[in-house]
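Annotated in Swiss-Prot:
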ACT_SITE  SER122  active site, nucleophile
ACT_SITE  ASP146  active site
ACT_SITE  HIS277  active site
MUTAGEN   SER122 to Ala  550-fold decrease in catalytic activity
MUTAGEN   ASP146 to Ala  55-fold decrease in catalytic activity
MUTAGEN   HIS155 to Ala  No change in sensitivity to Zn(2+)
MUTAGEN   GLU161 to Ala  No change in sensitivity to Zn(2+)
MUTAGEN   GLN162 to Ala  No change in sensitivity to Zn(2+)
MUTAGEN   HIS170 to Ala  Less sensitive to Zn(2+) inhibition
MUTAGEN   GLU172 to Ala  Less sensitive to Zn(2+) inhibition
MUTAGEN   HIS277 to Ala  9000-fold decrease in catalytic activity
Amino acid sequence: MLSDDELTGLDEFALLAENAEQAGVNGPLPEVERVQAGAISALRWGGSAPRVIFLHGGGQNAHTWDTVIVGLGEPALAVDLPGHGHSAWREDGNYSPQLNSETLAPVLRELAPGAEFVVGMSLGGLTAIRLAAMAPDLVGELVLVDVTPSALQRHAELTAEQRGTVALMHGEREFPSFQAMLDLTIAAAPHRDVKSLRRGVFHNSRRLDNGNWVWRYDAIRTFGDFAGLWDDVDALSAPITLVRGGSSGFVTDQDTAELHRRATHFRGVHIVEKSGHSVQSDQPRALIEIVRGVLDTR
C-alpha cells in the first residue's frame, strides 16, 4: 500500500492499468492527456477528435469514466464539471445544470466540436439535458445514467444509506489521512471493490500543506430547481437512452414513464442489476456494452 507521501507524488494516469483490468481490456493503454479551456479542465482520450463526451455526477470528476472509456475504445472527452476535479470553483457555490451548461458550451465547441454523443450521469446528465436544449448542435444523442429532472425529489426521499457515496458530499471535508477518507468511502459503498474505491478517492482528493486530505470538489451551496428541466426534455431533438441502476432509488418507474412520454425520441431504458447510482463504478462492463450498443446504432 502506498504511503500518503507516495500518493501525493503519483501521476494521475499511473493507475490506468487497473482500469484496463477492470474493463477486461488487454494490450496497450489508450492515449490520454489533460487539457485546459479557460476555467474548465478535461481529459482527452484517443489520438483523434472526440466522438463521445462524458459528464460526471456531483462530487465526482472526469476520472470516474476511466474504466468505461478504456473499455469502449472510442476517442472521448471526459470533462471536470465546474467546481469539480481540476476545474475552477464558483464563488457562489452554484453548480446548477443551467450554469454548468452555459460554462461548458464554448468549451465543448473548442475541444469536441464534432462529438456525436453525450453520456451524462446524475448532475452531468441534468447538465447535458440543459446543454442539448440550449445548444442542440453539441448533443447529437444523449445517454442519461440514473437521472431525470425529478432527481432532487428522489434525493430527498432517500436515506443516507440509500444515497451511498452521494451522502459523502454533505459530510466531513477534511481528514487526517488518505486512509481515513478511504475508510469512510468503503463504509458508504461496501458492495464495491476496494481497489476501485481507493483509485476513486485518489482522483477525488488532494493533500493540504498541513498534511491533511480534502475532497477536490467544492461544496454545492446553492441548489436550483431541476424540475424546470422537464420543459427542456420536451424541446429536445436528440434521441435519449436511459440507464438505471437496479439497486438505485434515484430514478423510479414513474420517472422513466415521464421521460418516455416527454422525449420526442426515447430509445429505451436499460436497468443494470447489482448497481447503485454510479453505474460506471458499480458495473462498468455493463455500461460499456450499453454505450457501445448506442454507438453502433448510429
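From the backbone N, Cα and C atoms, a Cβ is placed for every residue, glycine too.
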Just counting, how many other CB atoms are there within 10 A of the CB of SER122 (mutagenesis position)? 23
Three-state secondary structure, ASP146 (mutagenesis position) (per DSSP): coil
